[in-house]
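Structure record follows, encoded as structure tokens.
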Amino acid sequence: MSGQRVDVKVVMLGKEYVGKTSLVERYVHDRFLVGPYQNTIGAAFVAKVMCVGDRTVTLGIWDTAGSERYEAMSRIYYRGAKAAIVCYDLTDSSSFERAKFWVKELRSLEEGCQIYLCGTKSDLLEEDRRRRRVDFHDVQDYADNIKAQLFETSSKTGQSVDELFQKVAEDYVSVAAFQVMTEDKGVDLSQKANPYFYSCCHH
């Protein structure tokens, strides 16, 4: 399997305004856009190529709408996902409760999907610790219970963003190394949505 290309479908889930799009912008474009984002309708797609060992990994990232009215549509996008980054706002306790909803959805519909819990806007806590509304230890206990990994991130400063996506890729490659793969089972990069590709592999 040396030098094999690996495609991984990754879905971003979470309540609206938790910062899913900002997270993707920071990872793919290494930028933080100031000002209000236009709400995602349905889902936005972007792909980024990276290297894990001697493998070329393409993360196909689906940034789904957080509004409850798009719930049914979101299910279309996370079908077949190998990894899900479930986001919540560290300053909004209701967003963590909403994250639990998405975890239940994934567990019932995509049992093989690896879940990563992602607390966002950690920079706001650096400014004022009293703004925290989601206790780290409570989330860690929950993550342990559902066998998920936990990251607290800031799209503004870039804290732990690259580490999160790197871990997603490394975990999938590790799992793939123990499986007999006769064909690509990752994201179909020909799907509609005007895919854009960004590479961080350098030869």
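Every residue number used here counts from 1 along the chain in the order it is shown.
The backbone N, Cα and C atoms fix where each Cβ goes, glycine too.
Original residues only: the substitutions mentioned are not part of this model.
What you are looking at is a predicted structure, and each value in this text was computed from that prediction instead of being measured.
A mutagenesis experiment is reported in Swiss-Prot for this position, Y17 to F, and the note states: No change in autophagosome targeting under fed condition. Decreased autophagosome targeting under starved condition. DSSP classifies Y17 (mutagenesis position) as coil under the three-state reduction. Of all Cβ atoms in the protein chains displayed, 18 besides its own lie within 10 Å of the Cβ of Y17 (mutagenesis position).
According to DSSP, K156 (GTP binding site) is assigned to coil rather than to any helix or strand. Annotation source Swiss-Prot lists GTP binding site at G19, K20, T21, T40, G66, K121, D123, K156.
Feature annotation from Swiss-Prot assigns Mg(2+) binding site to T21, T40, D63.
Over all protein chains present, the Cβ of S22 (mutagenesis position) has 23 other Cβ atoms lying within 10 Å. Under the heading of mutagenesis, Swiss-Prot lists S22 to N and annotates it as follows: Predominantly in the GTP-bound state. No effect on subcellular location.
The mutagenesis experiment S67 to Q is recorded by Swiss-Prot, whose note states: Increase in GTPase activity. No effect neither on prenylation, nor on subcellular location.
For the mutagenesis experiment S67 to L, the note given by Swiss-Prot reads: Increased GTPase activity. Decreased autophagosome targeting under fed and starved conditions.
In the shown protein chains, 27 other C-beta atoms lie within 10 A of the C-beta of T120 (mutagenesis position). Reduced to three states, the DSSP call for T120 (mutagenesis position) is strand. For the mutagenesis of T120 to A or I, Swiss-Prot gives this note: Accumulates in punctate structures in both cytoplasmic and nuclear compartments. The structure shown keeps the original residue.
Within the same chain, the residues at least 6 positions away from D123 (mutagenesis position) whose Cβ sits under 8 Å from its Cβ are S154, K156, T157, Q159, listed in sequence order. D123 to I appears in Swiss-Prot as a published mutagenesis result, with the remark: Accumulates in punctate structures in both cytoplasmic and nuclear compartments. Disrupts the integrity of the nuclear envelope.
Using a 10 Å radius centred on the Cβ of Y172 (mutagenesis position) and all shown protein chains, the other Cβ atoms total 23. Among the mutagenesis results in Swiss-Prot, Y172 to F has the note: No change in autophagosome targeting under fed condition. Decreased autophagosome targeting under starved condition. The residue drawn here is the original one.
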Report summary line: Most Cβ neighbours within 10 Å, among the binding-site residues K20, K121, K156, goes to K20
Query - Pairwise Cα distance for Y172 (mutagenesis position)/Y17 (mutagenesis position) [Å, integer] - result: 28
**Report entry** Inter-residue C-alpha distance, K121 (GTP binding site) and Y17 (mutagenesis position) (nearest angstrom)
**Finding:** 11
Query - Top Cα neighbour of T120 (mutagenesis position) in the set of recorded positions G19, T21, S22, D63 - result: G19
Query raised in the report: For the binding-site residues G19, T21, D63, which one has the sparsest Cβ surroundings, going by other Cβ atoms within 10 Å?
Result: T21
